[in-house]
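**Student:** Quoted from Swiss-Prot, the note on the mutagenesis of G56 to D is: In ghr1-13; apoplastic ROS-sensitive plants exhibiting increased tissue damage when exposed to ozone (O3) and slightly higher steady-state stomatal conductance; when associated with N-220. The annotation that Swiss-Prot gives for the mutagenesis experiment C66 to A reads: Abolishes the capacity to complement the water loss phenotype of the ghr1 mutant. Listed in Swiss-Prot as a mutagenesis experiment, D220 to N is described as follows: In ghr1-13; apoplastic ROS-sensitive plants exhibiting increased tissue damage when exposed to ozone (O3) and slightly higher steady-state stomatal conductance; when associated with D-56. What Swiss-Prot says about the mutagenesis result for D293 to N is this: In ghr1-8; apoplastic ROS-sensitive plants exhibiting increased tissue damage when exposed to ozone (O3). Slightly higher steady-state stomatal conductance. The note that Swiss-Prot attaches to the published mutagenesis C381 to A is: No effect on the capacity to complement the water loss phenotype of the ghr1 mutant. The mutagenesis experiment A637 to V is recorded by Swiss-Prot, whose note states: In ghr1-15; apoplastic ROS-sensitive plants exhibiting increased tissue damage when exposed to ozone (O3). Slightly higher steady-state stomatal conductance. Residues or ranges marked as domain 'Protein kinase' by Swiss-Prot on the basis of sequence analysis: 770-1053. The ATP binding site feature in Swiss-Prot is assigned to L776, G777, R778, S779, S780, H781, G782, T783, S784, K798. Looking at Swiss-Prot, the entry for mutagenesis of K798 to E says: Loss of phosphorylation activity on SLAC1. Swiss-Prot gives this note for the published mutagenesis K798 to W: Impaired ATP binding.
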Amino acid sequence: MNLSRILLLSMFFLSAMGQLPSQDIMALLEFKKGIKHDPTGFVLNSWNDESIDFNGCPSSWNGIVCNGGNVAGVVLDNLGLTADADFSLFSNLTKLVKLSMSNNSLSGVLPNDLGSFKSLQFLDLSDNLFSSSLPKEIGRSVSLRNLSLSGNNFSGEIPESMGGLISLQSLDMSSNSLSGPLPKSLTRLNDLLYLNLSSNGFTGKMPRGFELISSLEVLDLHGNSIDGNLDGEFFLLTNASYVDISGNRLVTTSGKLLPGVSESIKHLNLSHNQLEGSLTSGFQLFQNLKVLDLSYNMLSGELPGFNYVYDLEVLKLSNNRFSGSLPNNLLKGDSLLLTTLDLSGNNLSGPVSSIMSTTLHTLDLSSNSLTGELPLLTGGCVLLDLSNNQFEGNLTRWSKWENIEYLDLSQNHFTGSFPDATPQLLRANHLNLSYNKLTGSLPERIPTHYPKLRVLDISSNSLEGPIPGALLSMPTLEEIHLQNNGMTGNIGPLPSSGSRIRLLDLSHNRFDGDLPGVFGSLTNLQVLNLAANNLSGSLPSSMNDIVSLSSLDVSQNHFTGPLPSNLSSNIMAFNVSYNDLSGTVPENLKNFPPPSFYPGNSKLVLPAGSPGSSASEASKNKSTNKLVKVVIIVSCAVALIILILVAILLFCICKSRRREERSITGKETNRRAQTIPSGSGGGMVVSAEDLVASRKGSSSEILSPDEKLAVATGFSPSKTSNLSWSPGSGDSFPADQQLARLDVRSPDRLVGELHFLDDSIKLTPEELSRAPAEVLGRSSHGTSYRATLDNGVFLTVKWLREGVAKQRKEFAKEVKKFSNIRHPNVVTLRGYYWGPTQHEKLILSDYISPGSLASFLYDRPGRKGPPLAWTQRLKIAVDVARGLNYLHFDRAVPHGNLKATNILLDGAELNARVADYCLHRLMTQAGTVEQILDAGILGYRAPELAASRKPLPSFKSDVYAFGVILLEILTGRCAGDVITGEQEGVDLTDWVRLRVAEGRGAECFDSVLTQEMGSDPVTEKGMKEVLGIALRCIRSVSERPGIKTIYEDLSSI
């Protein structure tokens, strides 16, 4: 009996012990404590010590997988968790096989004891916010089969110990900030099936030995800085089926690209490198491939015949230097399975025969030198781009084309009228015939012949006659481009409702009459351009109903009456000048600069106190009242004298208070109008910074309270305006002057998280708080400081304005991509700070001295040094083009904010480096729109960006901005200055175009350069060549060359 009692007690005791928290449970509960945010409650509502199984494993907890009494798996993917993760806790889970927490907002570092996870086979921490370097002990995790750390901010080199992961089958470390050479030890991972190290900053040569990994199926190294020669042995011997080494710096030394390609490779991408030579005439390079992408290289010669190539499905050879004719085999219907063919951006010539292939869906032959008439047949083509060639003839051949949905024939030499015969393009949704020589009128049956049309562009031809009656009422149309023709008649009729039209451009035609009163029915309209017509009457009040309108231009017409009282608050571009409008400008339009309203509109009045109202009055009455000019000039002179007297008074006061201090003069940017020569005549130049300041208001309206206090310490170049033209990054201040600090309230004010993109800087938030910080300037997205660290190192700190930055996770993922950007002509970003409040977002980058291009170029008070010589200016232009070429082709990102103040000159040699790049990727849509709007006011915005409600920077908009900068370099003038004189209020680009069109292009050059040009014919030739390049850069987007071409052309001068 006693023995039975003992047994029962023992069983009860063991049962009770089973309910005690195990080592596994304690580790999980400790991890739970680090979770700051769990939007779904998946973890916080489930993990508790009251729901534990009898065997001691919490299998009822969400995301937990048990094996017996032990935790075997923790799966917390895609939950939006925010946590400071301590992964060393999981070393206590001795039977853990799978740990997966991808796509959250987890931060922290990998533990040094990662190698003690003896049973771990699957580790996925991708798409989080982890940082720091990889621990050397990671190579001791010999049981790991799958390791994914992609989409984080890991930095430093991959440790050689990675070669110890002998069981590894899949390794993904893409989209991090890893750098250094690829370790040779990776080639010893004999079981590896998948290797992805793309979008990092790896340098050096690709190690030999990857071809010896017999199991390797996928090798992805794209988006790094790997250099050296293509390894022909790898391509011949590898067993991989997918190879992507695009976006690196690989070169070739022999005349042939490769001696051959392994039969196992099906997908090969070597685009965006520096490969030269020609393609082999044999078929061994292509016979087993399904996808081949060699675009954006420097390959040349004629294309091979592509005989006996049966498996190729995608062939991309765009933007190289191929010449000769187009191989007919590529367009046959019986020799290839080709679905996509892109040969654009080469030097191919000759005609294009009929396209017989029934499998070819996408054919891009744009930007070549192809001639002849259109092909008779297009086979199964759905997308056909033949733009920017030398095709001629009429358009009647397309009557037999059946499957086309996207057709671009722009920038050719087509003549005749728009076909009226019934075509087969019933599926067409995009039709671009711009920049040809088409004549006649548009047929009335367009809506029935093209029932699915969304985009119609027939701009820049010689069309006549009215708009077809039902065209504007087509239910599918979203964009209509009819500008730059000779069309006549009234505009209309318009649909009463249901219109999808987002863009309507009828500018530079001969339309007349009144606007339809039902204009407000175009409720989706975002861009409306009716400029340079003969329209009259009043602007219909129904325009107030177009709430999505972001760009409105009705200038150069004969409109009368008042402006609509309540136009859309989304309008970012506005121009009603050269009309006969009257009344008072509505309050919601008063912040647009005077050139939006004047010249013309002599009876139109800006509200009292509106920015620039005095300037507008001067402009409005200029042609009829010369007395006003005199008054303005005298007023400016008096104001200037007063400013000088005030400056002298302040100087005396400062000197009396602190004799040892030197007066800081010349620090305030001149905000007044300046009189400079305009060609052969004088003229007034209105600074674009004034327009930005007018639109923004005072600095207090855009700065956080902390920034206001920093500015108030005396380092703001202006306390009355939002500065968009800063004096440059090289401004210096007396050492004994009281410096502004980032910690304007207390030394420990920065209490958030400071992340660095590499290991070159070690700094805490508190140390950054203590750093003296001089204000360099302000822009639409924040304030820039020069911070002096304790070790004497300078950093540029950009304090982002409240509300412009994206959410933390997206911001962090984007900013870490910058760590891969390393180039002598690009300013290096070092890190970022994320504070606990909305206005505490900082970006840290290298400080560049002596200053910006603007501070050396413009003839303004405080200009640094003597005027730049031609050799210096040309070198700066080449440097900037080289930096942009790197961003576009090596990093595949547009700059997005290119202007003279963002080109910094480094050292005594004035090496140019572009700064403030890719900020649009860190900002909200509103922040991006505001940045682009400022670029428009300052003269750098590409015209196409005004045609989008949600504009985003692009490669082509960068080229436009670079063209404007070239004009600044040539003229010495600021892009945003409004130049008046012989012409009425034109900006820099229009002024240069006018001079060139009149055969007076040489009058545009800076007087300093003109003196050099007169004594050196080589200089004169170079300046004229750069002027030609600049004019190409500011063409319409479809005619604009890529930066690669521009860089090569500039380098050859």
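Heads up, the Cβ atoms here are built off N, Cα and C, so glycines get one too.
Heads up, this one's the original sequence, none of the swaps are in it.
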**Student:** Given the recorded positions R778, K798, which one's Cβ is surrounded by the fewest other Cβ atoms within 10 Å?
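**Tutor:** Candidates: the recorded positions R778, K798. Fewest Cβ atoms within 10 Å: K798.
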**Student:** Pop the Cα-Cα gap between S784 (ATP binding site) and K798 (mutagenesis position) into the table, whole Å please.
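**Tutor:** Here the two Cα atoms are 4 Å apart.
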**Student:** Using only C-alpha positions, which one of L776, R778, G782 is spatially nearest D220 (mutagenesis position)? These are the binding-site residues in the record.
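**Tutor:** Result: the closest of the binding-site residues to D220 (mutagenesis position) is G782.
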**Student:** Which one of these recorded positions has the most other Cβ atoms within 10 Å of its own Cβ: G56, G782?
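**Tutor:** Of the recorded positions G56, G782, the most buried by Cβ count within 10 Å is G782.
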**Student:** I need the CA-to-CA distance for G782 (ATP binding site) versus D293 (mutagenesis position), whole Å please.
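**Tutor:** Between the alpha carbons of G782 (ATP binding site) and D293 (mutagenesis position) there are 41 Å.
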**Student:** D293 (mutagenesis position): which of the recorded positions G56, C66, C381, R778, S784 is the nearest Cα neighbour?
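**Tutor:** With Cα distances computed to D293 (mutagenesis position), the winner among G56, C66, C381, R778, S784 is C381.
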**Student:** Out of L776, R778, S784, the binding-site residues in the record, which is closest to C66 (mutagenesis position) when you go by Cα distance?
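**Tutor:** Nearest by Cα distance to C66 (mutagenesis position): S784.
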**Student:** Run through the Cβ atoms and count how many others sit within 10 Å of the one on D220 (mutagenesis position).
**Tutor:** 20
**Student:** Which has the fewest other CB atoms in a 10 Å radius around its CB: C66, C381, L776, the listed recorded positions?
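**Tutor:** So among C66, C381, L776, the recorded positions given, the one with the fewest Cβ atoms within 10 Å is C66.
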**Student:** Say you check the Cα of C381 (mutagenesis position) against those of the recorded positions G56, L776, S784; which is nearest?
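**Tutor:** Answer for the nearest of the recorded positions: S784.
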